[in-house]
Every structure is written in C-alpha cells, then in structure tokens.
Amino acid sequence: METTKPSFQDVLEFVRLFRRKNKLQREIQDVEKKIRDNQKRVLLLDNLSDYIKPGMSVEAIQGIIASMKGDYEDRVDDYIIKNAELSKERRDISKKLKAMGEMKNGEAK
C-alpha cells in the first residue's frame, strides 16, 4: 500500500479540527461544572428548607446558616489539601518519568 503525503490544506484542516475538538472538550467540562454547581445549590436550598421551620427566630435561622457555612468552609479546606497532595504526587511521577526517559536515552546512545 502506498501512503500519500498529506497536503498543506489537509494538515491545516487536521489542526483546525483538533483545536475545535479540544475547545469543545473544554466547553463541555465548563458546562458540566456549571451543572454540578447549580445542582449543589439546589441541594443546599433543599437542606436549608429542611432545617427552617415556621415560627423560628431570625437568630435561629442565622445560626443554622452560620453552621452550614462553617461546614462548607471546612470541606473547601479539605479539598484544597487533597488537591495539593494530588499535585505533589503528579509532580513526583513526572520527575520519575523524566528520569526514566533520560536513562533510556542514555542507554540508546
């Protein structure tokens, strides 16, 4: 079988399609994040309405809100710590892969 060399226009089309695919992937992830965020807001309001009962004082409602806020702030802190740990592991793996690649290149020479 004979392979034909792609023309310049074919290469441009490939690059254009690849960029479009990546842009669509980023947009899909962005929309999915917005969906998750709004679903969380709906759940938060549902939870809040479960706690608030008729005849409660403003102070009691504010106490519930403050408690929920504290819980969410703690979760954010936990996620920040987890993200830092994952990033450190990713960097360590990248260093190992780079070292392995350099060892392989050294053997090939």
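Cβ coordinates come from backbone N, Cα and C, glycine included.
If you look for the noted substitutions, you won't find them, since the model keeps the original residues.
Quick look at what Swiss-Prot annotates:
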type	residues	note
MUTAGEN	V15 to L	Fails to form clusters and presents a diffused pattern throughout the cytoplasm
MUTAGEN	R20 to P	Fails to form clusters and presents a diffused pattern throughout the cytoplasm. Shows a reduced swimming ability, is completely impaired in swarming on semi-solid agar and has a dramatically reduced ability to form biofilms
MUTAGEN	R26 to H	Fails to form clusters and presents a diffused pattern throughout the cytoplasm
MUTAGEN	D46 to K	Decreases TmaR clustering
MUTAGEN	Y51 to F	Localizes to the cell pole
MUTAGEN	Y72 to D or E	Does not localize to the cell poles
MUTAGEN	Y72 to F	Does not localize to the cell poles and is completely spread within the cytoplasm. Has no effect on survival in acidic conditions. Does not form foci. When overexpressed, forms polar aggregates and does not form chained cells
MUTAGEN	E73 to R	Fails to form clusters and presents a diffused pattern throughout the cytoplasm. Shows a reduced swimming ability, is completely impaired in swarming on semi-solid agar and has a dramatically reduced ability to form biofilms
MUTAGEN	Y79 to F	Localizes to the cell pole. Has no effect on survival in acidic conditions. Abolishes Hfq polar accumulation
MUTAGEN	R91 to S	Fails to form clusters and presents a diffused pattern throughout the cytoplasm
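Overlay of Swiss-Prot annotations on the structure.
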| residue | record | Cβ contacts under 8 Å, 6 or more apart |
| --- | --- | --- |
| V15 | mutagenesis position | none |
| R20 | mutagenesis position | none |
| R26 | mutagenesis position | none |
| D46 | mutagenesis position | none |
| Y51 | mutagenesis position | I64 |
| Y72 | mutagenesis position | none |
| E73 | mutagenesis position | none |
| Y79 | mutagenesis position | none |
| R91 | mutagenesis position | none |
Conformational class of V15 (mutagenesis position) under the three-state DSSP mapping: helix
